[in-house]
Amino acid sequence: MENGKRDRQDMEVNTTPRKPRVLLAASGSVAAIKFGNLCHCFTEWAEVRAVVTKSSLHFLDKLSLPQEVTLYTDEDEWSSWNKIGDPVLHIELRRWADVLVIAPLSANTLGKIAGGLCDNLLTCIIRAWDYTKPLFVAPAMNTLMWNNPFTERHLLSLDELGITLIPPIKKRLACGDYGNGAMAEPSLIYSTVRLFWESQAHQQTGGTS
């Protein structure tokens with residue numbers, strides 16, 4: 001009798017879908033001050049880990065992140081590896097994540113991705129990314145930087161990789177200018193990613209609406 005009860009419990013556990021694993025990343029834009037808010041948006045729905053670049057740390061407050069979110073920096077890439085055979089952090093994070101969301105995406109990191117550069121933890125993850133899994137970017141930069149011809153070329157490169165753009169919005173920017181280039185609000189980024197994920201899951205299960 002006890003064994004039958006345990007078997008039923010095991011079946012219930014096995015049929016419970018796990019939460020999506022979302023890797024959130026911030027690069028060096030003043031919009032990184034909203035990164036803690038972004039993490040909070042995702043934590044109830046998904047299992048979240050965070051990666052930040054060195055320059056983003058000038059803007060974001062580590063204490064603003066939810067306690068359950070593990071934060072990784074460039075230093076962790078090297079401190080976690082001592083010898084051949086040890087886990088490589090950017091590979092482990094790429095394997096762990098179901099979805100990667102870069103918000104904010106700075107002009108500098110945009111250029112690095114488009115050029116295939118991998119000189120920090122975040123860009124190494126992107127270079128090693130499995131593009132059968134979704135990757136979203138939410139750019140944030142000055143209006144003139146956003147309108148620069150290089151930006152258009154870089155965005156085309158991202159589109160060819162299958163990266164999904166969450167476009168910036170028009171508002172008063174941190175520099176005082178008014179125009180396009182502000183990062184989309186964290187709530188919009190969250191809803192965009194969740195809607196995409198749930199629509200993909202719906203298609204895979206053969207559901208119809």
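Glycine is treated like the rest: Cβ placed from N, Cα and C.
Note that the structure is a prediction, hence the values are computed from the model and not measured.
Under 8 Å, Cβ to Cβ, and six or more positions away along its own chain, H90 (active site, proton donor) finds E77, L121, C124, I125, A128. Per Swiss-Prot, active site, proton donor is recorded for H90 (among others), and the stated evidence type is experimental evidence.
Here the Cβ of C175 (active site, proton donor) has 11 other Cβ atoms within 10 Å, regardless of which shown protein chain they belong to. Annotation comment: Swiss-Prot describes C175 (among others) as active site, proton donor.
Sequence annotations record features per position, and here Swiss-Prot assigns FMN binding site to G28, S29, V30, T53, K54, S55, S106, A107, N108, T109, A140. Long-range Cβ contacts of A140 (FMN binding site) within its own chain (separation 6+, distance under 8 Å): S29, V30, A31, A103, P104, L105, S106, P168, G181, A182, M183.
For N142, R172, A174, M183, the entry in Swiss-Prot reads N-[(R)-4-phosphopantothenoyl]-L-cysteine binding site, with the evidence type a large-scale study or a structure entry. Mapped onto three states, the DSSP output places R172 (N-[(R)-4-phosphopantothenoyl]-L-cysteine binding site) in strand. Cβ environment of R172 (N-[(R)-4-phosphopantothenoyl]-L-cysteine binding site): Y178 lie under 8 Å away, each six or more residues apart in the same chain.
One entry in Swiss-Prot concerns the mutagenesis experiment V30 to I. Its note says: No effect on activity.
Spatially close to I33 (mutagenesis position) yet at least six residues away along the chain are F59, L60, D61, judged by Cβ distances under 8 angstroms. In Swiss-Prot, the entry for mutagenesis I33 to L or V states: No effect on activity. The structure shown retains the original residue.
Where Swiss-Prot documents A174 to V as a mutagenesis experiment, the accompanying text is: No effect. Sequence-distant contacts of A174 (mutagenesis position), defined by Cβ-Cβ distance under 8 angstroms and a gap of at least six in the same chain, are V30.
Classification of D177 (mutagenesis position) by DSSP places it in coil, neither helical nor stranded. Experimental mutagenesis at this site is recorded by Swiss-Prot as D177 to N, annotated: Very low activity. Can reduce the oxidied intermediate.
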| said: For the C-alpha pair, I'd like the distance in angstrom between N108 (FMN binding site) and N142 (N-[(R)-4-phosphopantothenoyl]-L-cysteine binding site), rounded off. | reply: 12
| request: Would you mind checking how many other C-beta atoms are within 10 angstroms of the C-beta on D177 (mutagenesis position)? | output: 11
| query | Within 8 Å of the centroid of the Cβ atoms of N142, R172, A174, M183, which other residues of that chain place their own Cβ, given that this set defines the recorded N-[(R)-4-phosphopantothenoyl]-L-cysteine site? | reply | V30, A31, A140, M141, K171, L173, C175, D177, G181, A182
| Could you give the maximum C-alpha to C-alpha distance in Å for the residues G28, S29, V30, T53, K54, S55, S106, A107, N108, T109, A140 that bind FMN per the record? | 17
| request: State the count of C-beta atoms found within 10 angstroms of the C-beta of G28 (FMN binding site), not counting that atom itself. | output: 22
